[in-house]
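S.K.: Quick one: this structure, given as structure tokens, is what I'll be asking you about.
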Amino acid sequence: MYTSGYAHRSSSFSSAASKIARVSTENTTAGLISEVVYREDQPMMTQLLLLPLLQQLGQQSRWQLWLTPQQKLSREWVQASGLPLTKVMQISQLSPCHTVESMVRALRTGNYSVVIGWLADDLTEEEHAELVDAANEGNAMGFIMRPVSASSHATRQLSGLKIHSNLYH
């Protein structure tokens, strides 16, 4: 798994985790949009990184919205992952052309602690700015999940994971 250049525009994953830690004490957080690029043949790596964050967000009174392209979340997986089944909503078979628009609308409402959407193509500057504004307005987090195949991964970048944090620099 590696993150794209867009992921570093608003924040890194480690700062997202620190924001979540503050949610428990302050009960407020600013909006965040982050892209997660992962290998399709290694979904466990993504789960290891995101599940603790999603479990923490599940303690809020707000919903978690999953905008999935084809697959449907299984109840068994949601429960086994420690996510609150009663707070997870899913819209599946959403056309990619509607994913960004749906994410913006959902983030803006403030009804969701996190909105997760799958996109195959890079965001435009305008789409990214619109998502950031919506996340800030709704005080929510948005994750753009971008799967890549193992063959395209080998041609794009050799390192598997890059997490930039000002804590280590």
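Just so you know, glycine gets a Cβ as well, placed from its N, Cα and C.
Just so you know, the substitutions we noted aren't modelled in this structure.
Sharing the record's features from Swiss-Prot:
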- Arg39 to Ala: No effect on degradation by Lon protease (MUTAGEN)
- Arg62 to Ala: Loss of degradation by Lon protease (MUTAGEN)
- Leu67 to Ala: Loss of degradation by Lon protease (MUTAGEN)
- Lys72 to Ala: No effect on degradation by Lon protease (MUTAGEN)
- Trp77 to Ala: Loss of degradation by Lon protease (MUTAGEN)
- Leu83 to Arg: Loss of activity due to loss of ability to bind to FtsZ (MUTAGEN)
- Ile163 to Ala: Slight decrease in degradation by Lon protease (MUTAGEN)
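Could you tell me the structural context for the features on the list?
M.R.: Look at Arg39 (mutagenesis position): DSSP puts it in a strand.
Sequence-distant neighbours of Arg62 (mutagenesis position) (same chain, six or more apart, CB under 8 Å from its CB) are Lys87, Gly110, Asn111, Tyr112, Ser113, Ala140, listed in sequence order. A coil conformation is recorded for Arg62 (mutagenesis position) in the three-state DSSP classification, outside any helix or strand.
Shown in sequence order, Gln90, Ile91, Leu94, Thr99, Ser102, Met103, Ala106, Val115, Ile116, Gly117, Trp118 are the residues of the chain, 6+ apart in sequence, with a C-beta less than 8 angstroms from the C-beta of Leu67 (mutagenesis position).
Secondary structure from DSSP puts Lys72 (mutagenesis position) in coil.
Taken residue by residue with DSSP, Trp77 (mutagenesis position) is part of a helix.
In the structure as shown, the Cβ atom of Leu83 (mutagenesis position) sits within 10 Å of 19 other Cβ atoms.
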S.K.: Cβ distance under 8 Å to Lys72 (mutagenesis position), same chain, sequence separation 6 or more: which residues?
M.R.: Gln90, Ser92
S.K.: Measure the Cβ-based neighbour count of Arg39 (mutagenesis position), defined as the other Cβ atoms within 10 Å of its Cβ.
M.R.: 18
